[in-house]
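K.L.:
I am attaching a structure below and will ask some questions about it afterwards.
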Amino acid sequence: MPVFEDVTRALVRELNPRGDLTPLDSLIDFKHFRPFCLVLRKRKSTLFWGARYVRTDYTLLDLLEPGSSPSDLTDSGNFSFKNMLDVQVQGLVEVPKTVKVKGTAGLSQSSTLEVQTLSVAPSALENLKKERKLSADHSFLNEMRYHEKNLYVVMEAVEAKQEVTVEQTGNANAIFSLPSLALLGLQGSLNNNKAVTIPKGCVLAYRVRLLRVFLFNLWDIPYICNDSMQTFPKIRRVPCSAFISPTQMISEEPEEEKLIGEMHEDFKTLKEEVQRETQEVEKLSPVGRSSLLTSLSHLLGKKKELQDLEQKLEGALDKGQKVTLEALPKDVLLSKDAMDAILYFLGALTELTEEQLKILVKSLEKKILPVQLKLVESTLEQNFLQDKEGVFPLQPDLLSSLGEEELTLTEALVGLSGLEVQRSGPQYAWDPDTRHNLCALYAGLSLLHLLSRKSNALTYCALS
């Protein structure tokens, strides 16, 4: 995983481990996630591993009629982090407007990340709503309305106070040492020294709220939203004699891009959600599933390429274009539902580290995905609602079928998602802050297990 992404995710874990603060994934996009910036949510977002947003080139102020702008933003405080990528934290000392985190190893001792939070003051937002309406003929606004896209406004941003060079030395992701990985050809990818310079004012994390657009160019950014709310709600018919406000002349319908899993965040809901998406993938022809597995196998371990594929599918769906998978004897045309399902699983896979993606390739080759899936599923099923850390016994038969090499791969795969498996016992250490990581791993394993199982069956039939 890129150092910048390591930093932003670690920052969110420290500041807001179970809240709605979203880490920024791309350093190059930081200027487009400042307060008042407009962003779009990815098509297949889910609460189970967090919603993700993509930049636009506009701010809310760009869409409003000319007028005065808020003079400043509210500064919610300053925070200082030392050795932030360390896995184990020795102590946490709080003083007014300052938080210092001391760790054990990982970053160079000179690296201290100082951040501040900037947010839109409620009073400034209310004044803006009263004084400036939306510009009715703005091309971007009309384009989003035509495509029925939901727009979100960045309401709070965490930014770097000073330029800092963050150096990651050794393995800052794993929660235990894995010297045996060198024998598996993975040690180089896990222990590279990397560094990134974060400029002053760089946004590292942010919070968003939904923009609502009404008749007569009125707008709002409600504090509380539900999954049926849209930026451009449909207008309902009312009697001519009736007096009704612009905000009442709407008919809310569930949005197509709603946040999956928004109502009940438990393992049963996650499992049902994953099953719905795998059922759509199962509808592909045997050749289509085999082709999808081949394509993913080539991309696993190349996170940038996976993200590029995700953007390609998103763009095709937005433009109503058809997408095909390259396969023999002929290409396979993907339906809209199939593309939606593939986007869901791509979202899960891109949450994993590059190291995990490479381990998945090895696991595919060794045909141990069913064991790994069962391990993650069993752990989530037992602990999903567990809010306290703890060490719990592991069913001995879960890993009994694995040899030494397969066991090392499995320990590394789940360990990089924050689940520490201890052979003595056997037992595992549960940390509720890693739940989202394990949910993404569960979804990714579910897809690859389905595709490899179907592919093996196809191969067997062909040989029979």
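Every residue gets a Cβ built from N, Cα and C, even glycine.
So Swiss-Prot lists the following for this protein:
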type	residues	note
BINDING	R9, A10, L11, V12, R13	cardiolipin binding site
MUTAGEN	R132 to A	Weak or no effect on ability to induce pyroptosis. Impaired ability to induce pyroptosis; when associated with A-145
MUTAGEN	L184 to D	Markedly decreased induction of pyroptosis and defects in liposome-binding. No spontaneous pyroptosis-inducing activity; when associated with K-14
MUTAGEN	T278 to P	In Fgn mutant; gain-of-function mutation; causes an alopecia phenotype. Attenuates intramolecular interaction between the N- and C-terminal domains, hence may relieve autoinhibition; constitutively active in triggering pyroptosis
MUTAGEN	I359 to T	Gain-of-function mutation; causes an alopecia phenotype
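So that I understand the layout, could you describe where these features sit and how close they are to other parts?
P.N.:
R9 (cardiolipin binding site) has a Cβ environment of 22 other Cβ atoms inside 10 Å.
For R132 (mutagenesis position), the same-chain residues 6+ apart in sequence whose C-beta sits under 8 angstroms from its C-beta are L64, E65, P66, G67, S68.
With a cut-off of 8 Å between CB atoms and residues at least 6 apart in sequence, the same chain places A341, S446, L447, L450 near T278 (mutagenesis position), listed in sequence order.
Cβ neighbour count for I359 (mutagenesis position) (all protein chains, 10 Å cutoff from its Cβ): 29.
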K.L.:
How big is the gap, in Å, between the Cα of R13 (cardiolipin binding site) and that of I359 (mutagenesis position), rounded to a whole number?
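P.N.:
Cα to Cα, R13 (cardiolipin binding site) and I359 (mutagenesis position) are separated by 24 Å.
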K.L.:
Looking only at A10, L11, V12, which of these binding-site residues has the biggest number of Cβ atoms within 10 Å around its Cβ?
P.N.:
A10
K.L.:
Rounded to the nearest angstrom, how far is the Cα of I359 (mutagenesis position) from the Cα of L11 (cardiolipin binding site)?
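P.N.:
Rounded to the nearest whole number, the Cα-Cα distance is 26 Å.
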K.L.:
I'd like the number of other C-beta atoms within 10 A of the C-beta of R13 (cardiolipin binding site), please.
P.N.:
17
K.L.:
Under a three-state reading of DSSP, tell me whether T278 (mutagenesis position) is helix, strand or coil.
P.N.:
helix
K.L.:
Roughly how many angstrom lie between the C-alpha atoms of A10 (cardiolipin binding site) and I359 (mutagenesis position)?
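P.N.:
About 22 Å separates the two Cα atoms.
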